[in-house]
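Undergrad: Next up is a structure, given as structure tokens.
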Amino acid sequence: MGSCFSSRVKADIFHNGKSSDLYGLSLSSRKSSSTVAAAQKTEGEILSSTPVKSFTFNELKLATRNFRPDSVIGEGGFGCVFKGWLDESTLTPTKPGTGLVIAVKKLNQEGFQGHREWLTEINYLGQLSHPNLVKLIGYCLEDEHRLLVYEFMQKGSLENHLFRRGAYFKPLPWFLRVNVALDAAKGLAFLHSDPVKVIYRDIKASNILLDADYNAKLSDFGLARDGPMGDLSYVSTRVMGTYGYAAPEYMSSGHLNARSDVYSFGVLLLEILSGKRALDHNRPAKEENLVDWARPYLTSKRKVLLIVDNRLDTQYLPEEAVRMASVAVQCLSFEPKSRPTMDQVVRALQQLQDNLGKPSQTNPVKDTKKLGFKTGTTKSSEKRFTQKPFGRHLV
């Protein structure tokens, strides 16, 4: 935990997919109703319409027991997250173990990029309210101190439950994986909806937090930005996000729109299905990138079962894995216009959840109908993999 108490700035705009953030660092939030202030979310100021509490630095010192090392529950490139306690009615510090449990993210004092993302987090999460966005309770801006205060998410990040091995982190059961995927999809669909129109830009397992009942919520809005939606796109001169998750068109040209988030969500679905990280340099070279490794298995319903996390054993029906893979395949279309909207993804995953444990009339293991990806040679620089358009029904 020593790195929490030393100066550290983000070394690169892009960070790799392997995160050590126990709390999905840059925790996160929700707020206000389904309306968003029309004011421009500037990089230089906190919007006056942001209805969250402004804490003093001393209040948060008291709430976290003076930011003691044993209060640390997560750390990352921008700082550390501490566990604390507030009185539920007054939001004033209270003794440990009583009142409202909170998570306090303390920004490292160096780095303008970190400050900008801190402001972005407040100005988005202070305006948005949805069951699948982590709640932002307040912030502190005092002298050189910048902190964010969130609701405490008891089960930590999805990353821990998918990838960590050991007695404490049991493999996430299949039905919970489906529930988490649906919750995350609902949160992302809300961000893309009218009048919100927000591009999240950093969907990944470490940014999905789980409460005591394993309800999933999106966190870390430091890279979020307004629209555009539909077929319109921004051209960004600074590509930001996480290797392994970012859409190919965004990586190659900086073109960014809501369908870029959809691609990243497809990568997340593959992680949920396989129990493997989007990018892992500890795997053999041909298996480092999850999408590239999974592509040959996603050509048919029979082969797709070979990529399912073997720790799940007999918890799932074959057609359930096929349906999740089918959603992932279509999200991962190389052509952005061929990807589904997040509303379509929500409907597909809702259907999957509603039918868990109900065998279908056909046997998908014997059915070798193509799921979508086509094999064959393409330009290596493009790494193309094509698929059928997202139709009325996924499978």
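The backbone N, Cα and C atoms fix where each Cβ goes, glycine too.
For all the noted positions, this structure keeps the original residue and models no substitution.
Feature table excerpt (Swiss-Prot):
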type     : residues                                                              : note
MUTAGEN  : GLY2 to Ala                                                           : Mis-localization and impaired phosphorylation and ubiquitination upon flagellin (flg22) treatment, but conserved kinase activity and autophosphorylation
DOMAIN   : 67-356                                                                : domain 'Protein kinase'
BINDING  : ILE73, GLY74, GLU75, GLY76, GLY77, PHE78, GLY79, CYS80, VAL81, LYS105 : ATP binding site
MUTAGEN  : LYS105 to Glu                                                         : Loss of autophosphorylation
MUTAGEN  : LYS106 to Arg                                                         : Impaired kinase activity
MUTAGEN  : LYS106 to Ala                                                         : Loss of kinase activity; when associated with A-105
ACT_SITE : ASP202                                                                : active site, proton acceptor
MUTAGEN  : TYR243 to Phe                                                         : Loss of function in innate immunity
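Give me the local environment of each listed feature.
TA: Within 10 Å of the C-beta atom of ILE73 (ATP binding site) sit 18 other C-beta atoms, taking all shown protein chains into account.
According to its DSSP assignment, LYS105 (mutagenesis position) is in a strand.
Residue environment of LYS106 (mutagenesis position) contains 23 other Cβ atoms, counted within 10 Å of its Cβ in all protein chains.
The Cβ of ASP202 (active site, proton acceptor) lies under 8 Å from the Cβ of ASP220, GLY222, LEU223, ALA224, MET240, GLY241, THR242, TYR245, SER264, each on the same chain and at least six residues away in sequence.
All protein chains considered, the CB of TYR243 (mutagenesis position) has 15 other CB atoms within 10 Å.
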Undergrad: What is the interatomic distance between the Cα atoms of LYS106 (mutagenesis position) and TYR243 (mutagenesis position), given in whole Å?
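TA: Rounded to the nearest whole number, the Cα-Cα distance is 25 Å.
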Undergrad: Sorry to bug you, but what's the C-alpha spacing from LYS105 (mutagenesis position) to VAL81 (ATP binding site), rounded to the closest Å?
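TA: The Cα atom of VAL81 (ATP binding site) is 4 Å away from the Cα atom of LYS105 (mutagenesis position).
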Undergrad: For the domain 'Protein kinase' (67-356), provide the mean pLDDT of the predicted model.
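TA: PLDDT averaged over the stretch: 91.
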Undergrad: Tally every other Cβ atom lying within 10 Å of the Cβ atom of LYS105 (mutagenesis position).
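TA: Result for LYS105 (mutagenesis position): 27 neighbouring Cβ atoms inside 10 Å.
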Undergrad: In whole Å, note down how far the CA of LYS105 (mutagenesis position) lies from the CA of GLU75 (ATP binding site).
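TA: Here the two Cα atoms are 9 Å apart.
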